[in-house]
Every structure is written in structure tokens, then in C-alpha cells.
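J.: Pasting a structure here, questions to come.
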Amino acid sequence: MAHIEKQAGELQEKLIAVNRVSKTVKGGRIFSFTALTVVGDGNGRVGFGYGKAREVPAAIQKAMEKARRNMINVALNNGTLQHPVKGVHTGSRVFMQPASEGTGIIAGGAMRAVLEVAGVHNVLAKAYGSTNPINVVRATIDGLENMNSPEMVAAKRGKSVEEILGK
């Protein structure tokens, strides 16, 4: 399902889905391919790409390039999330919550690939609604983008990190 390879820049690349689509014209059908990929450095940076082309390798290459261009930073907390987060994209809803050391990535399919390349090692996650890989990936990235570190919350509220954490 998910194919992984290391690159010179130490980015992890995962191929989540390849799909054959067709366009019907007067002379018959024209087939093309779509590819969904995620790219991450395993340390809080992650991006996804969706490429379309007449051949599979070209679609994968386009998707990888788009993924590298659209990377976001995720504030992780020792290999897990800062707090429980929800992400939504069209019909897909995802819920992710931090887990203790040794739990692993408890998530399905497309969500697992995103969390692995982002550098999350311990998380409990569930996808609700549509399980279309494109929508699940977008919802997962939406949830990760909406996650705030205690430092970010403290800066927004004008308080110290200790006040936010209740220490």
C-alpha cells in the first residue's frame, strides 16, 4: 500500500495511492493516472502532493514535487502530539490524540503514512466519514496544522508557559 524511500535530502517519501482514471471521447477512452504522495523529514515537517499524468511514473514524480513544495511545520512533543486535535476536509473527519511512549502509531491507511513521515511515533487516531485517501490526508494535515504548542498558546495569550501548563 504505502511505499517508502529515502532521498539525499533526508526526506521520507511515501506513495499512498495510484489510481487509473479515464476520459471518454468520441474515439474511445483515454486513460490517465493519479498519484497521492506524502513527504516528510521525520522531525515535524510534512507535505502532500497529488499528481496527474498519462503514465504512472510521471504522475508519481509530479505528486512528489508538489509535496515538497507544500510542506508545513508541525510542533511535536517527544514524538507525539501536543494535545488532542480534530481535522476536517469535505466528508472526512479525523481525530488524533497523544499517546504514551511505546504505543506506536494506531491509525489506518493514509493517516498512518502522514503521521509516519511527520515524525510522530506514538498516537491514537481515527478517521470518520469518508475514507477517500485524498480527503483523509487533507483532514490529517488540517488537524496537524491546527495543533498549538504551549509556547504558541502562551505567546498568543501573553502569559508564561508555566501558567499555560498549570505548573
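Just so it is clear, glycine is given a Cβ too, placed from its N, Cα and C backbone atoms.
Original residues only: the substitutions mentioned are not part of this model.
These came from Swiss-Prot, pasted as-is:
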type: DOMAIN; residues: 11-74; note: domain 'S5 DRBM'
type: VARIANT; residues: Arg20 to Leu; note: In strain: SPCR9; spectinomycin resistant. Not a ram mutation
type: VARIANT; residues: Val21 to Glu; note: In strain: SPCR7; spectinomycin resistant. Not a ram mutation
type: VARIANT; residues: Ser22 to Pro; note: In strain: SPCR13 and SPCR15; spectinomycin resistant. Not a ram mutation
type: VARIANT; residues: Arg112 to Ser; note: In strain: NEA-319; neamycin resistant
type: VARIANT; residues: Arg112 to Leu; note: In strain: N-421 and D-1023; suppresses S12 streptomycin-dependence
type: VARIANT; residues: Arg112 to Gly; note: In strain: NEA-314; neamycin resistant
type: VARIANT; residues: Glu151 to Ser; note: In strain: B
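So that I understand the layout, could you describe where these features sit and how close they are to other parts?
T.: Taking the domain 'S5 DRBM' (11-74) as a whole, pLDDT averages 95 in the prediction.
Cβ environment of Arg20 (variant position): Phe31, Ser32, Phe33 lie under 8 Å away, each six or more residues apart in the same chain.
Within its own chain, Val21 (variant position) has Phe31, Ser32, Phe33, Thr34, Lys52 as residues 6 or more apart in sequence whose C-beta sits under 8 angstroms from its own.
Sequence-distant neighbours of Ser22 (variant position): residues of the same chain at least 6 apart with a C-beta under 8 Å from its C-beta are Arg29, Ile30, Phe31, Ser32.
Secondary structure from DSSP puts Arg112 (variant position) in a helix.
The number of other Cβ atoms within 10 Å of the Cβ belonging to Arg112 (variant position), over all protein chains shown, comes to 21.
The C-beta environment of Glu151 (variant position), restricted to residues of the same chain at least 6 apart in sequence and closer than 8 Å, consists of Ala75, Val161.
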J.: Let's see if you can do this one: DSSP helix, strand and coil counts over the domain 'S5 DRBM' (11-74), in that order.
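T.: For the domain 'S5 DRBM' (11-74), the helix, strand and coil counts are 14 helix, 39 strand, 11 coil.
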